[in-house]
Amino acid sequence: MGPRRRSRKPEAPRRRSPSPTPTPGPSRRGPSLGASSHQHSRRRQGWLKEIRKLQKSTHLLIRKLPFSRLAREICVKFTRGVDFNWQAQALLALQEAAEAFLVHLFEDAYLLTLHAGRVTLFPKDVQLARRIRGLEEGLG
């Protein structure tokens, strides 16, 4: 058996001398406030990076084959079943125009979102943007 511990008599609590520079110890409550905000900003930077990357790019965002099928389907619908042959350059020009229209529409709708004091884009913002644009701007 090891040495026995002596029982101590109750004493007055000892006073600790104040240390000149407190050293931060490990926290038992979880990560500190700074660490959680760092993780939050790192998570937020992911979608911000994606937005900035897409804003800098000039490539088409809608895939060519699904857009081509949609354009042909709409053409067949409005020509009463007559199927036209499409040149690749014609489909590409149509896709460029469609994407430019959508980008401009969403830019206007997001400005309306900010004007309303929100961050989330709602369908009513897109509807109001189309209504403000009128027939000349492609309301249709």
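All residue numbers here begin at 1 and follow the chain in the order shown.
From the backbone N, Cα and C atoms, a Cβ is placed for every residue, glycine too.
Original residues throughout; no substitutions modelled.
Per Swiss-Prot, mutagenesis SER7 to Ala is noted as: Induces a delay at the terminal stage of cytokinesis and chromosome misalignment during mitosis due to a defect in kinetochore attachment to microtubules.
Swiss-Prot gives this note for the published mutagenesis SER17 to Ala: Impaired mitotic chromosome congression and chromosome segregation; when associated with A-19.
Swiss-Prot gives this note for the published mutagenesis SER19 to Ala: Impaired mitotic chromosome congression and chromosome segregation; when associated with A-17.
Counting Cβ atoms from all protein chains shown, SER68 (mutagenesis position) has 16 others lying within 10 Å of its own Cβ. The mutagenesis experiment SER68 to Glu or Gln is recorded by Swiss-Prot, whose note states: Impairs interaction with HJURP, association with chromatin and localization at centromeres.
SER68 (mutagenesis position) falls within a helical segment according to DSSP. What Swiss-Prot says about the mutagenesis result for SER68 to Ala is this: No effect on interaction with HJURP. Impairs localization at centromeres.
Quoted from Swiss-Prot for the published mutagenesis HIS104 to Gly: Reduces location at centromeres. Abolishes location at centromeres; when associated with C-112. Its own atom aside, the Cβ of HIS104 (mutagenesis position) has 14 Cβ atoms within 10 angstroms in the protein chains shown.
Here Swiss-Prot describes LEU112 to Cys as a published mutagenesis experiment; the accompanying note says: No effect on location at centromeres. Abolishes location at centromeres; when associated with G-104. In the three-state DSSP reading, LEU112 (mutagenesis position) counts as helix. Note: LEU112 (mutagenesis position) has non-local neighbours ASP125, LEU128, ALA129, i.e. same-chain residues 6+ apart with C-beta under 8 A of its own C-beta.
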